[in-house]
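Worksheet: the structure to be examined is printed underneath.
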Amino acid sequence: MSRFIRASQRRTLLATLIAATLAQPLLAAESLDSKPASAITAAKNAEVLKNLPFADREEFEAAKRGLIAPFSGQIKNAEGQVVWDMGAYQFLNDKDAADTVNPSLWHQAQLNNIAGLFEVMPKLYQVRGLDPANMTIIEGDSGLVLIDTLTTAETARAALDLYFQHRPKKPIVAVVYSHSHIDHFGGARGIIDEADVKAGKVKVFAPSGFMEHAVSENILAGTAMARRGQYQSGVMVPRGAQAQVDSGLFKTTATNATNTLVAPNVLIEKPYERHTVDGVELEFQLTLGSEAPSDMNIYLPQFKVLNTADNAPPAMHNLLTPRGAEVRDAKAWAGYIDASLEKYGDRTDVLIQQHNWPVWGGDKVRTYLADQRDMYAFLNNRALNLMNKGLTLHEIAAEVSKLPGELDRKWYLRSYYGALSTNLRAVYQRYLGFYDGNPANLDPFPPVEAGKRYVEAMGGADAVLKQMRAAIDKGDYRWAVQLGNHLVFADPANKDARALQADAMEQLGYQTENALWRNMYMTGAMELRHGVPTYDSRGKSEMGRALTPDMFFDLLAIRLDTDKAVGHDMTLNWVFEDLKQDIALTLRNGVLTQRVGSLNPKADVTVKLTKPTLDQIAARKLDLPTAIKQGTVKLDGDGKKLGEFFGLLDSFSPKFNIVEPLE
């Protein structure tokens, strides 16, 4: 068996969960309600207060400096739905940490609550806290140069509106995408017109490889990343001291909003490039393969300001993000930071970033960058040192408990976003892969089969529950969660197993310093108690319009149901008349491949259309039969083959189970 369970089991599970909400909290029927911090958790969090310099308020001064207009309200979409809500986090302000939150994380969450329009210096502004990312606004001779357009059209418009309430209204003459993550380009269409970009009226700068990586990350593995991203950001969890408080580099992600993408018209290809736009001097430093595959820093010589994008935020970053992505190169990352320090350190008075707040003062900037460099170099070198001594990825994570020397006491290197243990595992994965070399781990059972065997070996469900309760009583929540995971995957209808595992996950969430870990624990606990939320807050995405035809067919190859497609061999020619581009698709052995710039003379059918027509069909604004009837799609050959082909495609839903077997 796999992680899948039958629909009948799922119905039984739902019935038992409903019944459990009516039950008394007896030992045999664990409560589904959220719990307070245990005495063990409260004591552990109190201990944190003794070990970190909480009297140091320098970062609060840095975060508040230059504040023109605070923001603590909501952003809504055209339908009146809430997209962004800073008001939900006001419980954090001017209060000591609750015992259900690690005090260090509470400290970071309070800093991320400082939102609004800020003046970095005359003619240079930032909007922070209206989106996961910052919008940096530079006033040129006659217009504005923007660095990053935030995640959504709605938040981008709101950020620019806030700026215009306090500064002269000038046209946007240029946009810079610092890198290929959606929170830095997804709002573009909300504030610039694509026609102006195509006409050259607005310059859009981006690092080399931007479109390939922006689209591949958000489209090809998009559904899986989106679902895992719900766990990482805690977006489905309520806000509060017993729920979601922060995401380390920002508060959470936007909901009910529109992701867009306007293709750049200026690509930065050289390691260092200088451009001047509307009197604003921009010096770009390519940092490909650092925090993103397509990435760059921006130096502003007129201001003596270095913008390190997401390459040196005031928290440890992820070498392998929990939502899923390509593993990042810590050695290269450290090298890029050192190159920035060497080239710009003596010429920089202020360091700004596309998350969080600035670093003020040249000496502090130089120390900050050196510390950031040392941290990523340590992660790489220490993991390699230990793996060459024979330690495996989990052993390495257990061996290294803190950063060396003074690094461990620097607020801006704490594990609020990336975590020390997961980053060390990521380095291991980069060099050696997921397999630890032990043949016992070469071909493990999948979770359902493993769970059943473990439960049987331990003497049955009651014996496992007894062990879980004993572990919880001792504060050994990690062990309780591991035991519970086996039991839930063996028997997802076991309400006591679900409740106990949720309780243990919740206590781990209360204890962790890492915001993403907390969000994942809280989301897991919520879904164990109540199931996967049925509502959809994803909003709309216009990312599909940015797909080139070959990217679109890559996506179809992923969506193809191989089991259904076997025995349906065919060839399909596609002619994009506006692009002057031909593509031949071959379906063979249940596998779809393509040849760009080629047509098969023996194709079953040839499809002629334009890229805008494909965009409409892909967005489900136009169906294929209507397009054929209208003449916007022309067929030559056996048209039934086209319908047969589309009938072989899967659809994906970002509501699949994670903490229990798939349905």
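Here the Cβ of each residue, glycine as well, is placed from N, Cα and C on the backbone.
Where a substitution is noted, the model still shows the residue that was there originally.
Among the features that Swiss-Prot reports, Zn(2+) 1 binding site is placed at His179, His181, Glu291, Asp310, with the record citing experimental evidence. Marked as Zn(2+) 2 binding site by Swiss-Prot: Asp183, His184, Asp310, His355. The annotation sulfate binding site is assigned in Swiss-Prot to Gln232, Asn318, Leu319, Leu320, Thr321, Pro322, Arg323, Arg328, Tyr417. In Swiss-Prot, a published mutagenesis experiment is listed as Ser233 to Tyr, annotated 2.5-fold decrease in kcat with (R)-2-octyl sulfate as substrate. Cannot use (S)-2-octyl sulfate. Shows activity towards (S)-2-octyl sulfate; when associated with G-250. Record note (Swiss-Prot) on the mutagenesis of Phe250 to Gly: 190-fold decrease in kcat with (R)-2-octyl sulfate as substrate. 28-fold increase in Km for (R)-2-octyl sulfate. Cannot use (S)-2-octyl sulfate. Shows activity towards (S)-2-octyl sulfate; when associated with Y-233. Quoted from Swiss-Prot for the published mutagenesis His317 to Ala: 1300-fold decrease in kcat with (R)-2-octyl sulfate as substrate. Tyr417 to His appears in Swiss-Prot as a mutagenesis experiment; the accompanying note says: 238-fold decrease in kcat with (R)-2-octyl sulfate as substrate. 13-fold increase in Km for (R)-2-octyl sulfate. Under its mutagenesis entries, Swiss-Prot includes Tyr417 to Phe with the note: 114-fold decrease in kcat with (R)-2-octyl sulfate as substrate. 65-fold increase in Km for (R)-2-octyl sulfate. One mutagenesis experiment named in Swiss-Prot is Tyr417 to Asp, and its note says Loss of activity.
Taking the Cα atom of each, Gln232 (sulfate binding site) and Tyr417 (mutagenesis position) are about 10 angstrom apart. If you measure from the Cα atom of Ser233 (mutagenesis position) to that of His355 (Zn(2+) 2 binding site), you get 15 Å. Around His184 (Zn(2+) 2 binding site), the C-beta neighbours below 8 angstroms that are at least 6 residues distant in the chain are Ala133, Asp148, Thr149, Leu150, Tyr177, Ser178, Ala309, Asp310, Gln354.
The subset of recorded positions (His181, His317, His355) lying with their Cα within 10 Å of the Cα of Phe250 (mutagenesis position) consists of His355, given in sequence order. Using a 10 Å Cα-Cα cut-off around Glu291 (Zn(2+) 1 binding site), the binding-site residues Asp183, Arg323, His355 reduce to an empty set. Other residues of the chain with a Cβ within 8 Å of the Cβ centroid of Asp183, His184, Asp310, His355, the Zn(2+) 2 site, are Pro132, Ala133, Asn134, Asp148, Ser178, His179, His181, Leu249, Ala309, Gln354.
Each of Ser178, Ser180, His184, Ser290, Ala292, Asp295, Ala309, Asn311, Gln354 belongs to the same chain as His179, His181, Glu291, Asp310, is absent from that list, and has a C-beta within 8 angstroms of the C-beta centroid marking the Zn(2+) 1 site. Of all the Cβ atoms in the protein chains shown, 19 others lie within 10 Å of the Cβ of Arg323 (sulfate binding site). Cα distances from His355 (Zn(2+) 2 binding site) to the recorded positions Leu319, Thr321, Tyr417 are smallest for Tyr417. Other residues of the chain with a Cβ within 8 Å of the Cβ centroid of Gln232, Asn318, Leu319, Leu320, Thr321, Pro322, Arg323, Arg328, Tyr417, the sulfate site, are His317, Ala325, Gly418, Thr422, Ala426, Leu516. In the structure as shown, the Cβ atom of Thr321 (sulfate binding site) sits within 10 Å of 22 other Cβ atoms.
Around the Cβ of His317 (mutagenesis position), the number of neighbouring Cβ atoms within 10 Å comes to 24.
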